[in-house]
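Engineer: Supplied in structure tokens, the structure appears directly below.
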Amino acid sequence: MVVKVGINGFGRIGRIVLRNAIEHGDLEVVAVNDPFIDLDYMVYMFKYDSTHGRFKGSVEVKDGKLYINNKAIAVFGEKDPANIKWGEAGAEYVVESTGVFTTTEKAGVHLKGGAKKVVISAPSADAPMFVCGVNLDAYKPEYQIVSNASCTTNCLAPLAKVIHDNFTIIEGLMTTVHATTATQKTVDGPSHKDWRGGRGAAANIIPSSTGAAKAVGKVIPSLNGKLTGMSFRVPTSDVSVVDLVCRIEKGASYEEIKNVIKKASESPELKGILGYTEDAVVSTDFIGSTESSIFDAQAGIALNANFVKLVSWYDNEYGYSRRVCDLISYIAGVDAKAQ
């Protein structure tokens, strides 16, 4: 079953979701909306990427449409999502990747244009949140607007689930060492809500807040209130790493914990989502990785049998975008069975 998809917002995530959809095979992107990028510029932005390299395929403009690998994609330039003709383009599932329409009410406007479901590629204040490998079984066909959570929650939640299921997390603190994102400044500039966030991205390690750890409690209810965290923004273009420090109820050696994570990474539930490596890796080794979370066995450390630091890498662009595709594929399958 090929699922027909529309993308609203052709920024970092929008473009990389499109790349992943082409690789994924189960999804066909039939429409893209972005009021700030004209068609010729879309071709350029999709073809060339400073982080992920040139697109290995054909990209061209023909008859007012974007053609990728000789397949036509309708292009819209609407500022108001209510005016996007998703239905006419055949897009049933819409990826909301502008970062602007992240509530049920705002993202729900896409339904007016003929979309059946909307997947928000960001955390949402009120939409049901799903993390592949963690809580997809909680999805119900009546949900019209869902959130794919954040890239950091997608990295942390599968790891936390494995640890909690096997050793019971009493409490934990997470730090994500996070690559630069589009909202940051190239040089110092105004950022009234977050003064540190206004400092030059290339010149600084910038402490920042993140709701990613608390959000794990939304997808794993038994961890609600047991995790929180913060972020350091660092001057790299892509790939981030989660550092989870937690107290566990059931004591275990670091070797035992490693073995449990390795076994989980090979299970049908988490294969392709949770990775495992014992290599002496660094961040660029994970550019283009499609897993949500790659556990670094050599980097972690245990103080004793109940207090442990666990380290897991993620391509915050590519891995996250692959999960957006996986989530759409999953919910479309559930929806089809429910009809």
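Cβ from N, Cα, C; glycine included.
So, quick note: what you're seeing has the original residues, none of the substitutions.
According to Swiss-Prot, the NAD(+) binding site annotation covers Arg12, Ile13, Asp34, Lys79, Asn316, on the basis of similarity to another entry. Gly114 to Ser appears in Swiss-Prot as a known natural variant, with the remark: In strain: B-3501. Annotation source Swiss-Prot lists D-glyceraldehyde 3-phosphate binding site at Ser150, Cys151, Thr152, Thr181, Thr210, Gly211, Arg233, citing similarity to another entry. Positions annotated as active site, nucleophile by Swiss-Prot: Cys151. Under the heading of natural variants, Swiss-Prot lists Ala157 to Thr and annotates it as follows: In strain: B-3501.
Map the listed features onto the structure and describe their local environment.
Structural biologist: Classification of Arg12 (NAD(+) binding site) by DSSP places it within a helix. Sequence-distant neighbours of Arg12 (NAD(+) binding site): residues of the same chain at least 6 apart with a C-beta under 8 Å from its C-beta are Thr181, Ala182, Glu317.
For Gly114 (variant position), other Cβ atoms within 10 Å of its Cβ number 17.
Note: Ser150 (D-glyceraldehyde 3-phosphate binding site) has non-local neighbours Ala122, Pro123, Thr210, Gly211, Ala212, Ala215, Tyr320, i.e. same-chain residues 6+ apart with C-beta under 8 A of its own C-beta.
Around Cys151 (D-glyceraldehyde 3-phosphate binding site), the C-beta neighbours below 8 angstroms that are at least 6 residues distant in the chain are Ser240, Tyr314, Asn316, Glu317, Gly319, Tyr320.
Ala157 (variant position) falls within a helical segment according to DSSP. Around the Cβ of Ala157 (variant position), the number of neighbouring Cβ atoms within 10 Å comes to 33.
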Engineer: Based on DSSP, name the secondary structure state of Cys151 (D-glyceraldehyde 3-phosphate binding site): helix, strand or coil.
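Structural biologist: DSSP assigns Cys151 (D-glyceraldehyde 3-phosphate binding site) to helix.
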Engineer: Work out how many Å separate Ala157 (variant position) and Ile13 (NAD(+) binding site) at their Cα atoms, rounded off.
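Structural biologist: One finds 20 Å between the Cα atoms of these residues.
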Engineer: Of the recorded positions Gly114, Thr152, Arg233, which sits closest to Ile13 (NAD(+) binding site) by Cα distance?
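Structural biologist: So, of the listed recorded positions, the one sitting closest to Ile13 (NAD(+) binding site) is Thr152.
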Engineer: Please work out which residue of Ile13, Asp34, Thr181, Thr210, Asn316 has the most C-beta neighbours within 10 angstroms of its C-beta, and give that one of the binding-site residues.
Structural biologist: Ile13
Engineer: Enumerate same-chain residues with a sequence separation of six or more from Arg233 (D-glyceraldehyde 3-phosphate binding site) and a Cβ-Cβ distance below 8 A; give 'none' if the list is empty.
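Structural biologist: The answer is His178, Ala179, Thr180, Thr181, Gln184, Gly197, Ala201, Asn204, Ile205, Ile206, Pro207, Ser208.
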Engineer: Are there any residues at least 6 positions away along the chain from Lys79 (NAD(+) binding site) with a Cβ closer than 8 Å to its Cβ? List them or say none.
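Structural biologist: Residues satisfying the criterion: Pro35.
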